Amino acid sequence: MIVKPMVRNNICLNAHPQGCKKGVEDQIEYTKKRITAEVKAGAKAPKNVLVLGCSNGYGLASRITAAFGYGAATIGVSFEKAGSETKYGTPGWYNNLAFDEAAKREGLYSVTIDGDAFSDEIKAQVIEEAKKKGIKFDLIVYSLASPVRTDPDTGIMHKSVLKPFGKTFTGKTVDPFTGELKEISAEPANDEEAAATVKVMGGEDWERWIKQLSKEGLLEEGCITLAYSYIGPEATQALYRKGTIGKAKEHLEATAHRLNKENPSIRAFVSVNKGLVTRASAVIPVIPLYLASLFKVMKEKGNHEGCIEQITRLYAERLYRKDGTIPVDEENRIRIDDWELEEDVQKAVSALMEKVTGENAESLTDLAGYRHDFLASNGFDVEGINYEAEVERFDRI
């Protein structure tokens, strides 16, 4: 059949297998051009890498950079729905297939484990695989985005919420497909919702992974572990950083400090990344309007980055520098949101957001760029793919 995107409430309900494959191949191509022999000369390099949440966005870019930039062996974990002959799989499932196929072609070791990374069963599978291969991890990337987590100790399923504290949040958001502007409101969270969000999106599971891998002797001396986070602009603070998600991110940062204290042989960091269109960010109110405005400003300035540009910069200019140092802020966080939060960028973005109406959103902001990134994360609007061609089956790429 001919496959067109099915979008409802900022969620794309289907995926294009060949589009996903081409998207992965394009990122691999970019990585090879960016992480040159000159970039790597005299710097340490990752050899054995575990990526938790490897199938989309920053996690996928991290795995691609490790493997195709530095030649690392990778184990990836993600929870995806497989395609069948007649039914769509999730984009991440096709991305994983494309990654493994490309790795095999280049003789790179890659194992993708499909399942709930929050569970102890999946941790045991990773441990078994690493022992079988005889490797210790020197880089562990924690890039999980999930609305729910079942606590392995209690069996209780916790659900995260995106809510402010204290008072109702009201802000402008835009429908990226119609340009329609609307006010949205979010009611304040109660204590139970805040605690549940920390359970899902805080550092508890990250710490559990590190402890179990450490106990089994699978962490290389000097192993780096990273968890990804976001701070963002003033416009989203009340809902995001000063709300329930912010509470979880604070817990994540506290976890990094604790991991460093308890495991002197490893280095744990939170990496604060740029705001981008991912399957996770597309459903956050206010974010589409902010990102469409940000993209406009940064593209005009010439320093706009997507996931792969951000992550190759993270590896080349933060994690694996020639002088061996990892630059951090006063909270020991790696900052690659630096270009996003430059004062002139934020001033220009705020000014744009003030002027936006339903009539001028398309011309004033980069809604077209936002739409492209949103569709491309599901395998659509990818250059070089004929979307009028029939897709014969959905269980392969």
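A Cβ is built for glycine as well, from the same backbone N, Cα and C atoms used for every other residue.
None of the substitutions listed is reflected here, since the structure keeps the original residues.
Secondary structure at Tyr240 (active site, proton donor), taken from DSSP and collapsed to helix, strand or coil, is coil. Swiss-Prot lists Tyr240 with the feature active site, proton donor.
What Swiss-Prot lists as NAD(+) binding site is 53-58, 79-80, 116-117, 144-145, Lys249, 276-278. Listed in sequence order, Gly59, Val77, Ser78, Ala117, Val141, Tyr142, Ser143, Leu144, Ala145 are the same-chain residues six or more apart from Gly53 (NAD(+) binding site) with CB atoms under 8 A from its CB.
Residues annotated as substrate binding site in Swiss-Prot: Tyr230. The Cβ of Tyr230 (substrate binding site) lies under 8 Å from the Cβ of Tyr240, Lys249, Val272, Asn273, Gly275, Asp337, each on the same chain and at least six residues away in sequence.
Neighbour count (other Cβ atoms within 10 Å of the Cβ, all protein chains): 25 for Leu276 (mutagenesis position). Leu276 (mutagenesis position) falls outside any helix or strand according to DSSP and counts as coil. Recorded in Swiss-Prot as a mutagenesis result, Leu276 to Ala carries the remark: Significant decrease of the catalytic efficiency; when associated with A-277. The catalytic efficiency is slightly reduces and the affinity is relatively similar to wild-type; when associated with A-277 and A-295.
Listed in sequence order, Leu291, Tyr370, Asp373, Phe374, Ser377 are the same-chain residues at least 6 apart in sequence whose CB falls under 8 Å from the CB of Val277 (mutagenesis position). The note that Swiss-Prot attaches to the published mutagenesis Val277 to Ala is: Significant decrease of the catalytic efficiency; when associated with A-276. The catalytic efficiency is slightly reduces and the affinity is relatively similar to wild-type; when associated with A-276 and A-295.
Among the mutagenesis entries in Swiss-Prot is Leu291 to Ala, noted as: The catalytic efficiency and affinity are relatively similar to wild-type toward crotonyl-CoA and hexenoyl-CoA. Within 10 Å of the C-beta atom of Leu291 (mutagenesis position) sit 28 other C-beta atoms, taking all shown protein chains into account. The secondary structure of Leu291 (mutagenesis position), as reduced to three states from DSSP, is helical.
One mutagenesis experiment catalogued in Swiss-Prot, Phe295 to Ala, is accompanied by this note: The catalytic efficiency and affinity are relatively similar to wild-type toward crotonyl-CoA and hexenoyl-CoA. The catalytic efficiency is slightly reduces and the affinity is relatively similar to wild-type; when associated with A-276 and A-277. For Phe295 (mutagenesis position), applying a Cβ distance below 8 Å and a minimum sequence separation of six or more within one chain yields His304, Thr365, Asp366, Gly369, Tyr370.
In the three-state DSSP scheme, Tyr370 (mutagenesis position) is classed as helix. One entry in Swiss-Prot concerns the mutagenesis experiment Tyr370 to Ala. Its note says: The catalytic efficiency and affinity are relatively similar to wild-type toward crotonyl-CoA and hexenoyl-CoA.
Annotation for Phe79 (NAD(+) binding site): spatial neighbours Asp114, Gly115, Asp116, Ala117, Ser146, criterion Cβ-Cβ under 8 Å with sequence separation of six or more. The two recorded residues, Gly57 (NAD(+) binding site) and Leu276 (mutagenesis position), show a Cα separation of 9 Å. There are 17 other CB atoms within 10 A of the CB of Asp116 (NAD(+) binding site), with all protein chains counted. DSSP assigns Ser55 (NAD(+) binding site) to coil in the three-state reduction, placing it in neither a helix nor a strand. Neighbour count (other Cβ atoms within 10 Å of the Cβ, all protein chains): 24 for Leu144 (NAD(+) binding site). It is 16 Å from the Cα atom of Leu276 (mutagenesis position) to that of Ser55 (NAD(+) binding site).
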